[in-house]
Amino acid sequence: MPAPTQLFFPLVRNCELSRIYGTACYCHHKHLCCSPPYIPQNRLRYTPHPAYATFCRPRENWWQYTQGRRYASTPQKFYLTPPQVNSILKANEYSFKVPEFDGKNVSSILGFDSNQLPANAPIEDRRSAATCLQTRGMLLGVFDGHAGCACSQAVSERLFYYIAVSLLPHETLLEIENAVESGRALLPILQWHKHPNDYFSKEASKLYFNSLRTYWQELIDLNTGESADIDVKEALINAFKRLDNDISLEAQVGDPNSFLNYLVLRVAFSGATACVAHVDGVDLHVANTGDSRAMLGVQEEDGSWSAVTLSNDHNAQNERELERLKLEHPKNEAKSVVKQDRLLGLLMPFRAFGDVKFKWSIDLQKRVIESGPDQLNDNEYTKFIPPNYHTPPYLTAEPEVTYHRLRPQDKFLVLATDGLWETMHRQDVVRIVGEYLTGMHHQQPIAVGGYKVTLGQMHGLLTERRAKMSSVFEDQNAATHLIRHAVGNNEFGAVDHERLSKMLSLPEELARMYRDDITIIVVQFNSHVVGAYQNQEQ
């Protein structure tokens, strides 16, 4: 759980960094800060408003300034040993294998690997995985927080329950409600698959349960009791939208408990994107809000790997998103609703949970802030109204849902936050995972592209290949192996231990200038079961 200053006072920390290093920091709190000149602006979630220019103003001679000073926190010739590197990379890895019955796995999923590599302190990414116990299928998701980790934490805990409830038939919802009324034990809805370090908020569990119960009560009232097939796409959309609505409502109503009152406000004023997969037999649905991605790994007949994108980024690079925003607001806002590729010139993702500063009316924002705790009322960011803020809401948590029917050649699915996709091309991601899972990486010829390679350099590449092969065997987790490549790859696509060591040795105030938090889930499909489904249909 982050300290209050980590959510509501990011500018203070950023300004200190800018004074120390002579330039504005590259802060993946993704808040009102700007980047050093050498970092692309399109990698920031937030850009500065002129009112904050004095907080984040880079020096004109920033590079000479940094070269003229040395700090103890800057690594010079210190390198982590391979065991130390492995210890860092494997600290958050988790693997789950679907259990067999009578010696057989009847699920379309063999299992999954997940891992996280933080750059923020604390990490703002979250991950979740659970088996639906009252319906069929498994849920897996990654959540990328900004302006702190409060919103991503809440969404990672709550969203799967909202999805599971949305998928339940009317009679099961009635059974659960009757159990609550009579004080009987509830039917378990989800079986979680979590790393021991993954956090659950015990303090907010009652608040979260009451909101969820209100949701299923409304579903009971809306349903006439007639048996009908549940539309998974509609259930996913309803769950996303309802959770975001509850996050907003809880912040508006507040709580008598001062801790919970502050918590719900932190959740609402921070934000999070989400990319969730629901796998039921050969039916794969991906619900995406924001700029995390889902990528399908397909093995072609010749053994090569192809990447099939199952999600779309909701940002300025998506023409349909730009058109949607313009249609949702008056024509006189066409030039202001998206400026410098950001929502109102500030926010990079066009869809997200929380971020009520882009959803609430100005009057509502002022009322909540004035009646809220002092930490909220005294903060400059929370009181700041985005420019050209005329017709809210400008932001939505409604997901875009993609459906794919699994085939035997569909071998795995990669869910990852943008920290991975900023460093690696989707085709490289699929190839590396595919080669890892099949053990075929060492059979491929070395590709040097257009480089002129000397005999000595070729010897170095062969040495690196041997090291790369050994890293495959030491990585028992596909997500860990992918992170190793994302952070340590050189220009030839091989893991460079020196580079990997340098990147992992960076102090936290510098790490954010070079990379984002990375969270990955690799889901491996059971080709035999998928093929059996296909044969039954034929």
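The backbone N, Cα and C atoms fix where each Cβ goes, and this holds for glycine too.
Just the original residues are modelled here, none of the noted substitutions.
What Swiss-Prot records for Asp144, Gly145 is Mg(2+) 1 binding site, and it gives experimental evidence as the kind of evidence. Other Cβ atoms within 10 Å of the Cβ of Asp144 (Mg(2+) 1 binding site), summed over all protein chains shown, number 30. In the three-state DSSP scheme, Asp144 (Mg(2+) 1 binding site) is classed as strand.
Sequence annotations record features per position, and here Swiss-Prot assigns Mg(2+) 2 binding site to Asp144, Asp418, Asp516 based on experimental evidence.
Taken from Swiss-Prot, the feature domain 'PPM-type phosphatase' applies to 109-525.
Experimental mutagenesis is annotated in Swiss-Prot for Asn120 to Ala, with the remark: Decreases protein serine/threonine phosphatase activity. Secondary structure at Asn120 (mutagenesis position), taken from DSSP and collapsed to helix, strand or coil, is coil.
Summarising the environment of Asp125 (mutagenesis position), the number of other Cβ atoms within 10 Å of its Cβ, over all protein chains shown, is 29. One mutagenesis experiment catalogued in Swiss-Prot, Asp125 to Ala, is accompanied by this note: Abolishes protein serine/threonine phosphatase activity. Abolishes binding to Mg(2+).
Under the three-state DSSP scheme, Asp418 (mutagenesis position) falls in the helix class. A simple way to gauge crowding: the CB of Asp418 (mutagenesis position) has 27 other CB atoms within 10 angstroms, across all the protein chains here. In Swiss-Prot, a mutagenesis experiment is listed as Asp418 to Ala, annotated with the note Abolishes protein serine/threonine phosphatase activity. Abolishes binding to Mg(2+).
The number of other CB atoms found within 10 A of the CB of Asp516 (mutagenesis position), across every protein chain shown, is 26. Annotation of the published mutagenesis Asp516 to Ala in Swiss-Prot: Abolishes protein serine/threonine phosphatase activity. Does not affect binding to Mg(2+); the original residue is retained in the structure shown.
Asp144 (Mg(2+) 1 binding site) sits 12 Å from Asn120 (mutagenesis position), taking the CA atoms of both as reference points.
Around the Cβ of Gly145 (Mg(2+) 1 binding site), 34 further Cβ atoms fall within 10 Å across all displayed protein chains.
Cα to Cα, Asp516 (mutagenesis position) and Asn120 (mutagenesis position) are separated by 7 Å. If you take the Cα of Asp418 (mutagenesis position) and the Cα of Asp125 (mutagenesis position), they are about 10 angstrom apart, rounded to a whole number.
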